[in-house]
Amino acid sequence: MPAMVEKGPEVSGKRRGRNNAAASASAAAASAAASAACASPAATAASGAAASSASAAAASAAAAPNNGQNKSLAAAAPNGNSSSNSWEEGSSGSSSDEEHGGGGMRVGPQYQAVVPDFDPAKLARRSQERDNLGMLVWSPNQNLSEAKLDEYIAIAKEKHGYNMEQALGMLFWHKHNIEKSLADLPNFTPFPDEWTVEDKVLFEQAFSFHGKTFHRIQQMLPDKSIASLVKFYYSWKKTRTKTSVMDRHARKQKREREESEDELEEANGNNPIDIEVDQNKESKKEVPPTETVPQVKKEKHSTQAKNRAKRKPPKGMFLSQEDVEAVSANATAATTVLRQLDMELVSVKRQIQNIKQTNSALKEKLDGGIEPYRLPEVIQKCNARWTTEEQLLAVQAIRKYGRDFQAISDVIGNKSVVQVKNFFVNYRRRFNIDEVLQEWEAEHGKEETNGPSNQKPVKSPDNSIKMPEEEDEAPVLDVRYASAS
């Protein structure tokens, strides 16, 4: 049979003119192969060689004008048949573009990004939260002894002019390393005019005692130079009548005295003393204006009251005369006393920090509540039947609590108050409960014999209801006189 040639499909409208030579060459090769099939074996071999050369020439002729764009593939089958497939590279790009939509714009909500609405209030709140974030400047360390810490603070104050808070902040910055902190102290200049509330109160108190004698004031504020005291005095002098702590305290005391006097007058009412005072006032009004003695006395009293109010320290500050005399007596003694007080203040602040740290740790542990640490409650159901152990336990509870049925019920655990009362009635004779109660009354007195006032009296033995287990159980020996017999 003649060999069948499979021709690859062509795309219509693309390169038909160029493929005419390849088609004619393929047809010639096919006719040569058909004629060779009917000839002798020798002729068949010759014609096969000619056909193969013709097909090779056709392939080269087809590839030359197309510049490598068209390709021919021939494969020999096991039975001698051959097949060829041809395809074009130019058509592959167009088909892929058609499959993927041509690479155009993608329209639709699924291709768009979701942009949140602009909220200026939320933005301002976030910026405010960032601004309000605090920074930790000091935290105590257990590995650092108090003696080393006091020595470090003294060096920072005397040599470099740091106050206690600044020195501790530097130490915390270097992770509680004293050597690094001491080496870094000269590299910074502390703010010299930083006046805390305590410093301002001490200055006002010292100024009320010593006036403008600044070297005396410096004895109460040893970490301040005289130049700093003078500078603060002139800035404090301008606003003294408005913002002075001592003046506010004096005005407050004066207002409290006036209110107390008004309350006393309202409480007394129109009594004979008020009438006499009113008469005295009228008589004073009748005095000629030349006599101004009472007015002078009032002015003297008012000035004395003002002086007394100014001499008193502000609220929360206590000064004794001995301490003031010790500070004012000698400069060295004043420095020693103030240094001791400063050390005490440092130790107290350190204790406060340790307590705060301990409290914060305990609060972190209690974030989940106390339920994990609570012991499981054993809930026992009430049982109407009395075992031997429960009977003995009830008798011992009666010996201790008397007629307190609630306490006896709590001791037993699985018996209610009503069941305890029934036990009193049903087992009175068996356990000699009357004698046990008499012993309890003799020990605690007769005032508590009736038990709590909200409990009802126990029924008499005549009206008692016998429990079924009383008939079934064997007689039990007396608890107080238990013997082998």
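Every residue gets a Cβ built from N, Cα and C, even glycine.
Annotated domain 'ELM2' per Swiss-Prot: 103-189, in sequence order. Here the domain 'ELM2' (103-189) has a mean pLDDT of 86 out of 100.
Helix, strand and coil content of the domain 'SANT 1' (190-241), in residues and according to DSSP, is 36 helix, 0 strand, 16 coil. According to Swiss-Prot, the feature domain 'SANT 1' maps to 190-241, an assignment based on sequence analysis.
If you look up Swiss-Prot, you'll see 381-432 marked as domain 'SANT 2', on the strength of sequence analysis. DSSP assignment over the domain 'SANT 2' (381-432) gives 32 helix, 0 strand, 20 coil.
Swiss-Prot gives this note for the published mutagenesis ARG106 to Ala: Reduces BCR(KBTBD4)-mediated proteasomal degradation. Annotation for ARG106 (mutagenesis position): no same-chain Cβ neighbours under 8 Å separated by at least 6 residues are found.
Non-local neighbourhood of GLN110 (mutagenesis position): empty, since no residue in the same chain at least six residues away has a C-beta under 8 Å from its C-beta. Quoted from Swiss-Prot for the published mutagenesis GLN110 to Ala: Reduces BCR(KBTBD4)-mediated proteasomal degradation.
Long-range neighbours of TYR111 (mutagenesis position) (same chain, six or more residues apart, CB within less than 8 Å of its CB): none. What Swiss-Prot says about the mutagenesis result for TYR111 to Ala is this: Reduces BCR(KBTBD4)-mediated proteasomal degradation.
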